[in-house]
Every structure is written in structure tokens, then in C-alpha cells.
Amino acid sequence: MSRHESRKLSDDYEVVDVLGKGGFSVVRRGISKSRGKNNDVAIKTLRRYGYTLPGAQRSQPGQRGLSPLGMPTLKQVSVSDALLTNEILVMRRIVEDVSPHPNVIHLHDVYEDANGVHLVLELCSGGELFDRIVAQDRYSESEAAEVVQQIASGLAALHKSTIIHRDLKPENCLFLNQEKRSTLKIMDFGLSSVEDFTDPIVALFGSIDYVSPEALSQRQVSSASDMWSLGVILYILLSGCPPFHAPSNREKQQRILAGDFSFEEHTWKTITSSAKDLISSLLSVDPYKRPTANDLLKHPWVIGDSAKQELIEPEVVSRLRSFNARRKLRAAAIASVLSSKVLLRTKKLKNLLGSHDMKSEELENLRAHFKRICANGDNATLPEFEEVLKAMKMNSLIPLAPRVFDLFDNNRDGTIDMREILCGLSNLRNSQGDDALQLCFQMYDADRSGCISKEELASMLRALPEDCVPADITEPGKLDEIFDQMDANSDGVVTFDEFKAAMQRDSSLQDVVLSSLRTI
């Protein structure tokens, strides 16, 4: 990875539309200036907040391998920097030992600048695994077996190089292109680990639906943990729903730890015993009893000898569509929460602003000035933010404006979200009861529609100070619980009545939300 200022990402690529955003990254489509439009790439920008990568040499395009990086330990950096460090280390190993492989994303190049580290990756334009599946009216066991075969092939190559993915799920499996016979690629190695090489990031953000029993109980995680995740994916492909149903996250964890799933639902009657036997072996609580990726590549069901050609029940496809839609909604909301440096930002804000106590009328005036001054709706540039502070006669805060602005410029695009900064500033005042709830709600009801989206609700939690964050907030699935409790009718938006009812039902939930309005 190069630190030569003479070579910049913009020298080699035209960066165009945004393809997706994650908790600590953004992916954009790039066009090679030397090779033209037929060589589009995906440029994943990993934002960093705490440190600058030490001087390291970037491999030139086409070279195998990235030079060693002298990294600090993960405990010395923030979560976002840990993810950045981890993904670079794992991608380096993939380039050295795995690439090129038809079922593993390929890294073309790496750049670094003040905005972060840019990974230039193979562009996968064929869509996510489940999106592609549910676009069909029906599919067969044989087609599901082809999916498993491709994922197993990628895992076999990764595991041979002692790389554990640790976060295998449908959204991390993308088709290379729109062709019917497109290859499927495993991607997103931010939570991966290289055995005896990197410090794994344990149990932070993985969806609990795919997490193995040993990962939940914080025992040794191995390549067998990836095989468990593949077993869950296969179960969902053949039934349309995850194997471990439970009314609460805690009960779901207990079922996973016990390996408590079944094939009793009526659509399983049409599925071959070979497929069910394979799922049972992959979902064995004992990791040593699970087949390896290489074992799967020789399994009669996976290679097509025993997988049925007949189409699966339409009910399965319908359930999978519903599951997939809800999964995507949650993923967007959770990414919104994670993108805000949940454990760091509010304390930094308080340190900057000291004892400046924002009153309710000041917050409302601030909103009005944002609306009047900002050319781009709810987003403000630094000069616009400084103009807002001047209009509010907050002269003492103007010298701090660049530092406050930087705290809220999540994707380093030179703008901040007015709603985020209002919620952040509201941490410095006291409030309680319905007024506090209404204030929270109105902060993010930007269009005064009377309801807020899941993404907006997630954003509301961004400003939580570390002291007020529940101890188990980073446990897999905990954020899912919060969203489920809010959205009573599962329609993707939350009315004030739903919001208030959720607070009244669960005092611990009220503590979480109202923490954003209390003095820290």
C-alpha cells in the first residue's frame, strides 16, 4: 500500500455512483481511466478515525501481494480502525494465497489518503444471493445445491489459507454479473481472521441468525464456524425461514446453543433426505462433527447426484421474499447506528462544548436556521454550519466548529446531517417524560409526517454516550431486538404512538432512548 502522494486514487479511477454503505465504509463504482468503461471496479473506502496507517508500500496493479503493515494492536484503536486494519490484513493474505479464485472477491489495488484506505475490488454487479433467488418465481434443490457448491469452493480456498470468514451470510455473497450462470463471490472480510495472525473481532456485528454456538459462547472459533453459517444459509434456501425461531433474542441464542431446530414444517416433506442430512451435519453443535468445505465438494447432494430437479414449493419462495425484505431493512438500520462511532462521539462532543447547555428553544431555533441556510436540505457544509452558529449568536462555539463538524462527517464527504447534530447537542440538556420522547421523535421526523423510518430511528441512537449504552449493545442481535420492539406492526416505520407504547412496555428501552436527552 503506497504512501506516495504522487499517486492518488483519482489519478487512476473516476469514482462515480455509490453502490452501498456499511457501518464504517462506503462502496462506490469506479471506472479505470486507463482501461475504460469495460473495466469497472468497486472501490471500498474504509474510514479511519483514530490513527494513520504507518508507511507501507502499495503493490502496483497486477502484482500479487501487499507489503507487511506494522499495525498497532486492535485494543489501541477504535472499532472502526480495528475493522479497517483487520480487513486489510485479511485481504493481503487473500491476494497472496487465494487470488485469483472464481468464488472469492479479488483485490486489484490499494490506495491511502486523508479520507481513509481505498480497496479497489472486483465489481460484482449481479446482486446479493437472496435477491437473485427471490427474483425467480420458483427454484429447485438442484439450483440451491449449485449455490452451496460455489460457497463451499470459496470457503475451501480460504480455509486452506487459514482464513476464517466469521460473518458468512447471504448479503456477503454476490453474483459477479447478471448472467444466469454467473459465479458467486464471497466478500466482506471486515470480521474475518487469519488463524495465528490477526486478532479476531469477536461478536460485534454478526447477525445472530448465522452465528455458531461456539462464537456465541465465546469459545474457540474455527473454519467449522463458517460451515455452521453455510448450514443456516442452506436451511433458509430450502424453507424460506431461519432454523432457530424464537420470540426474543435471548431465547434464540439458547436455541442456537442447543442446536434446537427441526424439519417439522410441512414444506420439508418435499425436500430430499440427503439435503436434510447435510443440514443436520452442518448444524451440529459440536464443530468437530461438521463437514469441511472440501467434504461438501464431494457430497452427493452438493454435486447434484441426489438433489431434486423439481421446483420447490411456492410458499418457500414467498417466505424467503418476506425474510429477505426484513433482513435488508434491519441491515440498513443497523449500519446507520454503527456508522456513528457509538462509543466515542458523544464524549468527544461534550469535551468540545464543555458546559454549554442547549435549551429546547435553542434546538428548535437551530433546526430553523439549518433549514434556512443549508442549500442541500438537511445536510450542511462546514461554511454553512459556521453560518448557522453565527446566526444563533453562538460565537464561543465558532472556533470549535471544524472539530464538531468532523465528529459528524461520517463518510468524509464534507457534509453533516442536521438531524444528527441536533440529537448530539441534545445530549447536553436534561429532559424527561413525554416531552423528552416527543423531542426525540421530532428531531428525526424531518418532514413532519408523524412517523419515522427505521433508518431514522437507528440514527436517533447514534448520539448515545458510552456511559448510557447498554452493556450488551454490541452482542449479536441486540440492536435487532430494539428495532423489533419499536416497530410493533412491522411496517418499516414507527409512529409516535408506537414509539411511546414501546417505551411504556419496556422501561429498559426507555432508558436507552432517553439517554440521548440526558446530561452525561
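Cβ coordinates are placed from backbone N, Cα and C, and glycine is handled just like the others.
Unsubstituted: the structure retains its original residues.
According to Swiss-Prot, the feature active site, proton acceptor maps to Asp167, an assignment based on sequence analysis. Asp167 (active site, proton acceptor) carries neither a helix nor a strand DSSP state and counts as coil.
Of all the Cβ atoms in the protein chains shown, 17 others lie within 10 Å of the Cβ of Thr267 (mutagenesis position). Mutagenesis annotation in Swiss-Prot: Thr267 to Ala, described as Loss of calcium/calmodulin-stimulated kinase activity; the structure shown retains the original residue.
Look at Swiss-Prot and you will find 361-395 tagged as domain 'EF-hand 1', backed by sequence analysis.
Annotated domain 'EF-hand 2' per Swiss-Prot: 396-431, in sequence order, evidence recorded as sequence analysis.
Where Swiss-Prot documents Asp417 to Ala as a mutagenesis experiment, the accompanying text is: No effect.
The note that Swiss-Prot attaches to the published mutagenesis Ser453 to Ala is: Decreased calcium binding.
Counting every protein chain shown, the Cβ of Asp487 (Ca(2+) 3 binding site) has 23 other Cβ atoms within 10 Å. Annotation source Swiss-Prot lists Ca(2+) 3 binding site at Asp487, Asn489, Asp491, Glu498, citing sequence analysis.
The Cβ of Thr495 (mutagenesis position) has Gly450, Cys451 as same-chain neighbours under 8 Å, each 6 or more residues away in sequence. Here Swiss-Prot describes Thr495 to Ala as a published mutagenesis experiment; the accompanying note says: No calcium binding.
Of the listed recorded positions, namely Asp167, Asp491, Glu498, the sparsest Cβ surroundings within 10 Å are found at Asp491. Secondary structure at Glu498 (Ca(2+) 3 binding site), taken from DSSP and collapsed to helix, strand or coil, is helix.
Long-range Cβ neighbours of Asn489 (Ca(2+) 3 binding site) (same chain, at least 6 residues apart, Cβ-Cβ under 8 Å): Glu498. Confidence for the domain 'EF-hand 2' (396-431), expressed as mean pLDDT, is 61.
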